[in-house]
Amino acid sequence: MDGNDINIQKNEFSRDQSALLMMDQHSDHKNHESAIGEPGMSYTASQPALSSTEHQTPLVSEASVAAPQNHLNGNSHESVSEMDRNSVDFAIESVLMKARAYNKMGAPKDPRRKQHNPKSEPKIEPHVTDSSDNQAAMSNKMEAEAPKMESNQNYVSNGSEPPFRFVSISNFDEMKTKKKEVQEELKLEVDSDSEEDDVPEQKTPKESDRCGGCGKFTHEDDLIALEEEKKKEKEKPLMSKKKSHHHKKNDFQWIGCDSCQTWYHFLCSGLEQFEYYLYEKFFCPKCVPHTGHSIRYKVVAPHRYRWYSPNEKHLGIEVGSKTWIEDFITRENTVPSPTDDEVCIVEDGYEFRREFEKLGGADNWGKVFMVKDMDGLNMTMPKPGFDLEDVVKIMGSDYEVDTIDVYNQSTYSMKLDTFRKLFRDTKNRPLLYNFLSLEFSDNNEMKEIAKPPRFVQEISMVNRLWPDVSGAEYIKLLQREEYLPEDQRPKVEQFCLAGMAGSYTDFHVDFGGSSVYYHILKGEKIFYIAAPTEQNFAAYQAHETSPDTTTWFGDIANGAVKRVVIKEGQTLLIPAGWIHAVLTPVDSLVFGGNFLHLGNLEMQMRVYHLENAIRKEIRSEEKFYFPNFELLHWMYMRNVLLEKITEANQEGSDMREQEKNIWTASQIMKAEMERWMDRELRLGPEKNAILPTDDKNKIMISVRKQIEIQTKIQNAKNKPMGLKQKRKSRESAERDDEDYCPSSSTAYKKKYTKKAKKDNDDAPKVKKAKKEEVPEEKVPVPEAAGPSEVTAPLTIKIGMGPTEDQKGVVQIFNNQCTSSGRKVKLNQNVADYCGSHLEARVEEIPEKATKSFRELDNELERCEAVHSGEKIKKVKEPKPPKQPKEKKEKPPPKKKEMSSRDRLMKKLKM
C-alpha cells in the first residue's frame with residue numbers, strides 16, 4: 001500500500017486533543033509502537049483501506065507531511081523518510097510532528113485545513129467504561145509519568161527537539177478535566193447522526209494541482225470563492241418536503257479521474273448533483289471515449305440508505321430503502337380505510353361545494369375531501385394527452401429541479417431532461433427518483449395550463465396580497481400603495497409532481513400547516529393519513545427527532561393512520577395539519593399546490609410551532625418551510641385585517657355579528673405577532689429580515705388600538721340597557737301609582753323648576769319636537785235591549801303618513817353609505833323619531849334640501865365618532881377662494897362740445 005493511501009488526513013485533532021492523546025505515550029520515545037489512548041478507551045490510529053464498494057478516502061501528499069516539519073527549529077528524533085510508510089509508525093509520527101508544530105509555532109497556516117469537513121470523516125469509536133477503577137488507574141499513571149514529563153525539558157535546554165511536547169497544565173485535576181472534555185466530544189461525534197453521511201468523501205489533490213475543467217481555482221481558492229458567492233446571493237429555500245444536503249458545498253469538492261489522474265471540481269466534472277456519490281471509478285469526459293462510462297458502486301446493502309457500504313450489511317432495515325419498499329408494497333393494503341368523519345368522498349365539484357358549505361365552509365374545514373370528477377371545481381388542468389415531455393418542452397430541458405433519491409431518502413438537483421430519460425427507461429431502474437417541487441408560476445405558458453380550484457384562489461392569503469397583475473385587484477393595490485414586490489411572494493400554489501413506480505415519500509406535515517389540492521393527471525397515488533390531533537403531533541415530533549430510521553410512523557401511531565387511494569382524474573383536498581405519507585404504485589404525473597387561509601389559521605400556527613420545535617431539536621437548517629411565513633402574516637394584518645377592524649369601529653358595529661371569522665383570525669394573529677415581536681426585541685432581527693423592526697412595531701401599535709376599540713364596542717353591547725332610558729318613564733310611573741308620595745327633595749326640585757320657569761318667562765322659548773300623535777276615534781256602541789251596562793269605549797288607531805321632517809330624515813339615511821358601500825348604522829333616536837317610516841325606506845325626494853352634502857358628511861362623521869368613543873375633531877371649513885374682480889375699462893373721455901359763447905370767451909382771453 002502506498003503511503004499516500006493512508007487515511008491520516010481525516011484524523012486531525014485540535015491542539016489540546018493532540019497533546020492530551022500524546023500524554024499517554026510510552027516514556028521511551030525511541031519506541032514508536034506504543035499504543036495511543038488511555039485506560040478504558042481505545043483509538044484506531046490508522047484506518048484500513050476501504051473496500052472497492054466504498055467511497056475513495058482523501059489522500060495525503062508528502063507536502064502535507066512536510067508542511068508542519070518546516071516550522072521546527074530542531075531536528076526531529078526520527079526522520080519520516082527513514083520510516084516504513086506501510087506501518088502504523090508513520091501515522092503516529094505524523095500526529096507527533098503536528099503536535100510539535102502546534103506547541104512551538106501555533107497552528108501552521110496550511111490551506112488544506114480550511115476545507116476540512118469533520119462531518120465527512122470516519123468516526124473515531126471510543127470504547128469507554130465508566131468504572132472508577134479505570135479512572136483511578138488513569139490518575140495513577142499520570143502521576144507516575146510526571147517525572148518523565150519534566151525530563152523532556154532537557155531536550156530544550158540541550159538545543160534538541162523532543163519527540164513530542166505537552167500542553168502546559170497547572171495540575172493533574174485540570175488535566176483530567178481536559179481529557180474528559182475530549183472524551184465527551186468524541187462521544188458526541190459518534191452519537192450524532194450526520195446529514196452528510198452519504199456525501200462522497202473528499203479527495204485531496206496536491207497544492208500544485210488545478211481543476212481540469214475550469215483551471216482557475218486551487219484548493220484554497222475554492223472556499224474563498226464559495227464564501228464570496230454566499231455573500232452576494234441569499235440562499236433560497238429548497239423546494240422539497242424532505243431534508244436536503246448542502247449541495248453548494250459539494251460543488252467545489254474534488255474528484256479525480258481514475259484514468260488520467262486529473263483533478264476536477266464536482267461542478268466542472270460533468271456530473272450532476274445526484275451522481276456525486278454514485279461512482280466507484282470516475283472517468284472524466286476526455287477519457288470516456290477510450291475507457292467507457294464511469295463505474296457505479298455495487299449494491300451491497302439494499303436495506304440501507306448507504307446501499308453501497310459493506311459496513312452496513314448487518315444493520316436494520318431503514319424506512320424508504322429498497323428492501324423496505326418492496327416489503328411494504330406487499331402488506332400496505334392492510335392499513336385500515338378512513339371513516340366518514342375523516343374523509344368525505346363526493347362525485348364532483350358541485351357536490352363538494354354543497355357538502356363543504358354544509359360543514360361550515362373554509363372557516364370550519366377539518367375533513368379531507370376526495371372529488372372523483374373535477375367538474376364543478378372551476379379548476380384548470382391540461383388537456384388529455386399532456387405528458388412529461390410537454391413539461392420538459394415548456395420549462396426547458398436544462399431546467400434543474402430538486403429531485404428525491406428514493407432509496408437514499410435525500411434530495412439532489414437534477415435536470416428535467418435527465419429525469420425524463422430515467423423516467424422513460426422502465427426496464428433499467430437501479431434507483432428510483434421523483435420530484436415534488438417543480439413550481440411553475442413564473443412560467444407564463446405553464447401557469448395558464450394548470451390553475452388551482454376557484455375556491456382556493458378566493459380564500460388564499462397569498463392570492464389576496466399578491467393578486468394577478470392582469471386583474472382589477474392588482475390595480476386597486478397600486479392605487480392604495482399596498483402592492484408588495486413579486487420576489488417576496490411565496491410561490492407554492494402551482495406545483496408539478498412526477499414519480500416513478502415504487503417511489504415512497506415518508507410522513508410529513510405540509511410546511512406552515514398549509515392546505516393542499518392534489519389532482520392526478522396520470523397514474524395513481526396512495527395516501528396514508530393521520531388526523532391533526534395533539535396525540536398524533538406528539539408521536540410525530542418524537543418520530544422526527546429520533547435518530548432511529550427503522551421504525552414506520554404508522555406502527556407507533558396506535559391505529560391513527562388510514563389509507564386513501566386516488567386514481568387518475570381524481571382530486572384530493574387536504575386541510576391544515578394532516579400528517580401523511582405517499583406511495584406511488586405506478587408512474588404518475590400530478591398537479592397540485594399549497595395555500596394558507598384564515599379558516600385554518602389556528603392549526604397553521606400550531607404546525608408552525610411544531611416545525612420550529614423539530615428544527616430546534618435536530619438543529620437542521622435545511623428543512624423546507626413555507627417561504628416568508630411571518631412576513632406574509634405581518635402584511636396580511638396590515639393590509640387586510642386592520643382595515644376591516646378599523647372600518648367596523650368607524651361604523652360602531654360588532655364584528656362578532658357580521659364578520660366573526662375576521663375577528664377570530666385577528667385575535668389569533670395578534671397573539672402570535674406579539675410573540676414574534678417579543679422574540680425580535682430580545683434576540684434581535686433575523687438575518688436577511690425583509691420588514692424592519694420599526695415597521696412591525698408601528699403595525700402592532702395600530703392593531704392594539706383598533707382591537708381595544710372593538711372590544712369596547714362589544715362590551716357596551718353586552719351590558720343591559722342603561723338607567724337613563726328607565727328614568728324617562730319615571731313621571732308616568734309616578735302618576736300611575738296612587739300611593740306614591742314624593743320626598744322632600746323631589747318636591748323641592750319640582751318647586752324650584754316651576755319657579756325657574758316663571759322667572760325665565762322673558763327668555764326665548766324653544767319648541768320641542770312633538771312625538772307623533774295618532775288620533776283616536778271613538779265609535780259608539782249600540783245599547784243592548786236588556787238592562788244598561790257600563791262599557792269601555794272602543795278606540796281605533798289610524799296610521800298617518802310621514803311628516804315632511806320624517807321624509808327628509810329617511811331620505812338622508814337611505815342615501816348615506818360608508819367608503820365600503822355599507823348602509824350607515826342608524827342612531828336609536830333617529831329610529832325612534834321616524835318610527836316605521838324609516839323601516840319602510842320610502843324613496844321620496846324632499847322638495848327642498850334641508851342641508852348641504854358637506855353638512856351631512858360632517859354630521860355623519862360626528863355620529864360615528866360618538867359611537868366609537870373618539871374625540872370629535874373640529875375642522876374649520878375652508879373658505880372659498882375669493883374670485884378676483886374684473887377690472888372695468890374706463891371709456892375714453894368724451895370731447896366737450898364748445899358752444900358759441902365758449903368760443904367767444906376763448907378769443908377774448910387770447
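Just so it is clear, glycine is given a Cβ too, placed from its N, Cα and C backbone atoms.
What you see is the original sequence, not a version with the noted changes.
The note that Swiss-Prot attaches to the published mutagenesis Asp209 to Ala is: Abolishes binding to H3K4me3. DSSP classifies Asp209 (mutagenesis position) as coil under the three-state reduction.
In the three-state DSSP classification, Trp254 (mutagenesis position) falls within a strand. For the mutagenesis experiment Trp254 to Ala, the note given by Swiss-Prot reads: Abolishes binding to H3K4me3.
For the mutagenesis of Asp258 to Ala, Swiss-Prot gives this note: Abolishes binding to H3K4me3. The structure shown keeps the original residue. Listed in sequence order, Lys281, Phe282, Phe283 are the same-chain residues six or more apart from Asp258 (mutagenesis position) with CB atoms under 8 A from its CB.
In Swiss-Prot, the entry for mutagenesis Asp402 to Ala states: Impairs histone methyltransferase activity. The structure shown retains the original residue. The DSSP secondary structure for Asp402 (mutagenesis position) is strand.
Mutagenesis annotation in Swiss-Prot: Ser437 to Ala, described as Abolishes histone methyltransferase activity; the structure shown retains the original residue. A strand conformation is recorded for Ser437 (mutagenesis position) in the three-state DSSP classification.
Annotated domain 'JmjC' per Swiss-Prot: 441-612, in sequence order.
Looking at Swiss-Prot, the entry for mutagenesis of Phe495 to Ala says: Strongly impairs histone methyltransferase activity. Cβ neighbour count for Phe495 (mutagenesis position): 23 (other Cβ atoms within 10 Å of its Cβ, all protein chains included).
Under DSSP, His580 (substrate binding site) is assigned to a strand (E or B) in the three-state scheme. Cβ neighbour count for His580 (substrate binding site): 21 (other Cβ atoms within 10 Å of its Cβ, all protein chains included). What Swiss-Prot lists as substrate binding site is Thr505, Asp506, Phe507, His508, Val509, Asp510, Tyr518, Lys525, His580.
In Swiss-Prot, the entry for mutagenesis His508 to Ala states: Fails to increase longevity. The structure shown retains the original residue.
What Swiss-Prot records for His508, Asp510, His580 is Fe cation binding site.
Within the same chain, residues at least 6 positions away in sequence whose Cβ sits under 8 Å from that of Tyr518 (mutagenesis position) are Lys525, Ile566, Thr571, Leu572, Leu573, Ile574, Val590, Gly592. Among the mutagenesis results in Swiss-Prot, Tyr518 to Ala has the note: Strongly impairs histone methyltransferase activity. The residue drawn here is the original one.
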Looking at the recorded positions Ser437, Thr505, the one with the fewest other Cβ atoms inside 10 Å is Ser437
Nearest to His508 (mutagenesis position) by C-alpha distance, among the recorded positions Trp254, Asp402, Ser437, Phe495, His580, is His580
Least Cβ-packed of the mutagenesis positions Asp209, Asp402 (other Cβ atoms within 10 Å) is Asp209
Three-class DSSP assignment, Val509 (substrate binding site), comes back as coil
Cα nearest Phe495 (mutagenesis position) among recorded positions (Asp209, Trp254, Asp402, Val509, His580) -> Asp402
Sparsest Cβ environment (other Cβ within 10 Å) among recorded positions Trp254, Phe507, His508, Val509, Asp510 belongs to His508
Nearest to Val509 (substrate binding site) by C-alpha distance, among the mutagenesis positions Asp209, Trp254, Asp402, Ser437, is Ser437
